[in-house]
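Some notes on the structure that comes next.
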Amino acid sequence: MAATAREDGASGQERGQRGCEHYDRGCLLKAPCCDKLYTCRLCHDNNEDHQLDRFKVKEVQCINCEKIQHAQQTCEECSTLFGEYYCDICHLFDKDKKQYHCENCGICRIGPKEDFFHCLKCNLCLAMNLQGRHKCIENVSRQNCPICLEDIHTSRVVAHVLPCGHLLHRTCYEEMLKEGYRCPLCMHSALDMTRYWRQLDDEVAQTPMPSEYQNMTVDILCNDCNGRSTVQFHILGMKCKICESYNTAQAGGRRISLDQQ
């Protein structure tokens with residue numbers, strides 16, 4: 001249920017109607033940029049040609065008694081609870097989802113807080129099981145998702161960390177896997193492909209090349225380890241000699257061994 005904008009005193013969201021499709025809350029935000037009332041900044045941004053700065057919100061309106069007051073967790077007039085969770089920095093009101101405000105991220109995150117740590121180099125809160133087990137890329141969270149080109153850092157969609165360190169929205173990652181397996185930025189495998197590589201080993205072994213190709217070699221570059229090697233050409237794939245990945249690309253022309261020329 002999406003909220004609609006209204007000017008002060010104008011008809012709009014019904015009295016007592018709680019929250020919107022984005023948040024469960026008992027108040028409307030008074031946008032400091034245009035003085036209109038919206039349930040949340042996302043509803044505002046979807047309807048206006050400018051963005052609401054969450055940090056500049058000063059006033060809210062209670063959905064029950066309609067009193068406009070300074071931003072706080074409980075209505076000073078009728079004691080309506082505006083949100084089980086309230087951040088007086090982001091002015092975020094919502095039901096309790098174990099949220100916490102991360103000073104380094106500068107915004108609120110869904111917790112529990114003890115399940116996450118802030119990586120200073122990546123500049124993002126990550127799950128504890130990734131601590132010391134992910135590849136850091138400086139300020140990677142400030143880059144847009146390479147699939148949808150939308151913001152990742154402030155997105156309400158969970159970010160997925162690829163083995164290469166790049167980030168995608170979780171939903172974009174799941175869609176990407178329907179079409180391919182490689183990071184759209186660096187071409188590194190986006191998940192553990194070991195089982196598939198072993199299947200490909202069997203297929204290559206069972207598919208001999210025609211005699212004129214059996215002694216043909218090619219230089220390859222591995223997208224997974226960045227190593228270079230010279231291997232036998234095969235139409236099904238060419239396996240990196242260093243890491244045994246088939247995520248490779250030709251780095252030079254094909255050639256026939258001298259003893260076969």
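The backbone N, Cα and C atoms fix where each Cβ goes, glycine too.
Annotation source Swiss-Prot lists Zn(2+) 2 binding site at C33, C34, H44, H50. Under the heading Zn(2+) 3 binding site, Swiss-Prot lists C62, C65, C75, C78, citing sequence analysis as support. Marked as Zn(2+) 4 binding site by Swiss-Prot on the basis of sequence analysis: C87, C90, H101, C108. Per Swiss-Prot, the feature Zn(2+) 6 binding site maps to C119, C122, H134, C136. Per Swiss-Prot, mutagenesis M176 to E is noted as: Abolishes E3 ubiquitin-protein ligase activity. Experimental mutagenesis at this site is recorded by Swiss-Prot as C186 to A, annotated: Abolishes E3 ubiquitin-protein ligase activity.
Annotated features taken from Swiss-Prot, shown on the structure.
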residue	record	Cβ contacts under 8 Å, 6 or more apart
H50	Zn(2+) 2 binding site	C33, C34
C62	Zn(2+) 3 binding site	G26, C27, Q69, C75, E77, C78, T80, F82
C65	Zn(2+) 3 binding site	C75, E77, C78, T80
C90	Zn(2+) 4 binding site	R54, F55, H101, I107, C108
C119	Zn(2+) 6 binding site	C125, L126, H134, C136
C122	Zn(2+) 6 binding site	H134, C136, I137, E138, N139, V140, S141, G165
M176	mutagenesis position	I147, L168, P184, A190
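Over all protein chains present, the Cβ of H134 (Zn(2+) 6 binding site) has 18 other Cβ atoms lying within 10 Å. For the binding-site residues H44, H101, the ranking by surrounding Cβ atoms (within 10 Å, all protein chains) places H44 first.
For C87 (Zn(2+) 4 binding site), the same-chain residues lying six or more positions away in sequence with a CB closer than 8 A to its CB are Q99, H101, C108.
Other C-beta atoms found within 10 angstroms of the C-beta of C108 (Zn(2+) 4 binding site) number 20, with every protein chain shown included.
Taking only the Cα positions, the spacing between H44 (Zn(2+) 2 binding site) and C186 (mutagenesis position) is 36 angstrom. Cβ neighbour density within 10 Å is lowest for C78 among the recorded positions C75, C78, C186.
Just so you know, the Cβ of C136 (Zn(2+) 6 binding site) picks up 11 other Cβ atoms within 10 Å once every protein chain is counted. C33 (Zn(2+) 2 binding site) has a Cβ environment of 13 other Cβ atoms inside 10 Å. Same-chain neighbours of the Zn(2+) 6 site beyond C119, C122, H134, C136, judged by a C-beta within 8 angstroms of the site's C-beta center, are, in sequence order, K121, L124, L126, L130, K135, I137, V140, V161, G165.
Note: the Zn(2+) 4 site is recorded as C87, C90, H101, C108; in the same chain, I89, H91, L92, Q99, Y100, I107 also have Cβ atoms within 8 Å of that site's Cβ centroid. Look at C65 (Zn(2+) 3 binding site): DSSP puts it in coil.
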